[in-house]
Amino acid sequence: MAEASAAGADSGAAVAAHRFFCHFCKGEVSPKLPEYICPRCESGFIEEVTDDSSFLGGGGSRIDNTTTTHFAELWGHLDHTMFFQDFRPFLSSSPLDQDNRANERGHQTHTDFWGARPPRLPLGRRYRSRGSSRPDRSPAIEGILQHIFAGFFANSAIPGSPHPFSWSGMLHSNPGDYAWGQTGLDAIVTQLLGQLENTGPPPADKEKITSLPTVTVTQEQVDMGLECPVCKEDYTVEEEVRQLPCNHFFHSSCIVPWLELHDTCPVCRKSLNGEDSTRQSQSTEASASNRFSNDSQLHDRWTF
């Protein structure tokens, strides 16, 4: 019996001699035994510190291709408080705040959701580039994880719990409609510009352009300060200009290239037929907006 006690004491001393690092608290801790959980945040996301642990010193970097390492990297990219808002005391980056909030709320919330022990994450070596305070957040990885959690929490609620998980309370719409990072935002803007391209009035008919009357500028018009609306140059007496059906005057070299692209007056937006092209443009833009919305719903959000 005495020998067993001595052996247990030696084992405890050996464990105590080991150093452990908590990835939630971002510091060394002495884990609670035998569960191996952090005494500050009550999480199991800790690992043993070795001489080559990359998160404690500077130098090169190493990569571990094990499954547990991949999960640890994904978990590190994830903004935990976005999903577990009721567990902010346990996921806060400040150990003092964690201790204070945990004392105020007690362990009732903790035990209601997870039982007597907190959720344990797979323990494995976790490496990232040394000299960096935290890993770079990947929009693609974060989007995938949020989709996974969206499906997991969609219909989950703990009976009798005052805080059932609800994805609708975390985001204001479908997570797939969000732009994850700068890349996602650029893709949306590019698609929107593509939908709105060529939504203005179509080119004017060439016969109508050539049939526009050519008139000469009078002294009265010069005295009124009449100018070309395109180049803003003042007209001179007896200068030849082109007159549109809306009675606006332009230099031929200014208005013809415009009409070859848009059947509309640059001043009043009326077409050569005398119709108001503003309403046509609005209806075309609305149609393009609806097309963009439908395409967004059918877009494969897992392509990156």
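Note that Cβ sites are derived from N, Cα and C of the backbone, with glycine treated the same way.
Don't expect the noted substitutions in this model, because it carries the original residues.
Listed in Swiss-Prot:
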MUTAGEN   K26 to R  Loss of autoubiquitination; when associated with R-32
MUTAGEN   S132 to A  About 50% loss of phosphorylation; when associated with A-133
MUTAGEN   S133 to A  About 50% loss of phosphorylation; when associated with A-132
MUTAGEN   C231 to A  Loss of E3 ligase activity. Maintains the ability to restrict viral particle production; when associated with A-228
| request: Under 8 Å Cβ to Cβ from C231 (mutagenesis position), same chain, six or more residues apart: give me those in sequence order, or none if nothing qualifies. | output: H251, C254
| remark: Other C-beta atoms within 10 angstroms of the C-beta of K26 (mutagenesis position) total 13
